[in-house]
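Inspection log for the structure reproduced underneath, given as structure tokens.
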Amino acid sequence: MGAFTGKTVLILGGSRGIGAAIVRRFVTDGANVRFTYAGSKDAAKRLAQETGATAVFTDSADRDAVIDVVRKSGALDILVVNAGIGVFGEALELNADDIDRLFKINIHAPYHASVEAARQMPEGGRILIIGSVNGDRMPVAGMAAYAASKSALQGMARGLARDFGPRGITINVVQPGPIDTDANPANGPMRDMLHSLMAIKRHGQPEEVAGMVAWLAGPEASFVTGAMHTIDGAFGA
């Protein structure tokens, strides 16, 4: 019997990288898992076949679609919001429409998903939002909008923790540093610069982030809410 046997889990953004590792972790631990995808249909199909989880197409930039997928998931025990994008470049040169889409996916979707989930969660429900260490530290130029979107999650989680606490629901933010995914590979061009800023000079693995998520979703973290949990090899220290 797994740690999450009988639990219902929805993961927004679960087809690749950190999201896929979280899907695998909860399935391995016995949960009934649904996950969303947008641009990675083939990866989502493979993951669903591998794990038995259910894949659901959802554009996280569409507020109504986000609310709908949460609502149709029923009385969730655990919500994980991992969907996110990056828009990078000098602020004076970026397209305003791209920035609006970034904020819709990285800020609006986590907010609306969390609120809708809390409406139907039982006492003891868990909400985990995947943020970024860049919400605390931005050592390079060209990432202001991305950093702003991740910093916003901190205030959101602290405020929603106050609103959800009387319902017995916790909400926390997991803030990864450099993690070995296709978006930021361990052998990529940024490796040496990133590792020079870290005490543990390697990229983290998606499974390490999934492990932190699983702990925060479990019974030992029932008194933990409104907090930021950084997993970054001291990138932000």
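Indices start at 1 and increase along the chain as displayed.
Placed from the backbone N, Cα and C atoms, the Cβ positions cover glycine too.
No noted substitution is present; original residues retained.
Under a cutoff of 8 A between CB atoms, and with a sequence separation of 6+ in the same chain, the neighbours of Tyr146 (active site, proton acceptor) are Gly86, Val87, Phe88, Leu102, Asn106, Ser132, Asn134. In this structure, Tyr146 (active site, proton acceptor) is part of a helix by DSSP. Look at Swiss-Prot and you will find Tyr146 tagged as active site, proton acceptor, backed by sequence analysis.
In the three-state DSSP classification, Gly14 (NAD(+) binding site) falls within coil. Residues annotated as NAD(+) binding site in Swiss-Prot: 10-34.
What Swiss-Prot lists as substrate binding site is Ser132. In the three-state DSSP assignment, the secondary structure recorded for Ser132 (substrate binding site) is coil.
According to Swiss-Prot, the mutagenesis experiment Glu50 to Gln or Val carries the following note: Shows higher affinity for cyclic-di-GMP, increases swimming motility and biofilm dispersal. Biofilm formation is almost completely removed. Under DSSP, Glu50 (mutagenesis position) is assigned to a helix (H, G or I) in the three-state scheme.
Figure note: comparing Cβ neighbours within 10 Å for the binding-site residues Gly14, Gly30, the maximum is reached by Gly14. Compared over the binding-site residues Ile18, Ile22, the count of CB atoms lying within 10 A of a residue's CB peaks at Ile22. In this structure the C-alpha atoms belonging to Ile22 (NAD(+) binding site) and Glu50 (mutagenesis position) are separated by 14 Å. Annotation note: Arg34 (NAD(+) binding site) sits in a strand segment as assigned by DSSP.
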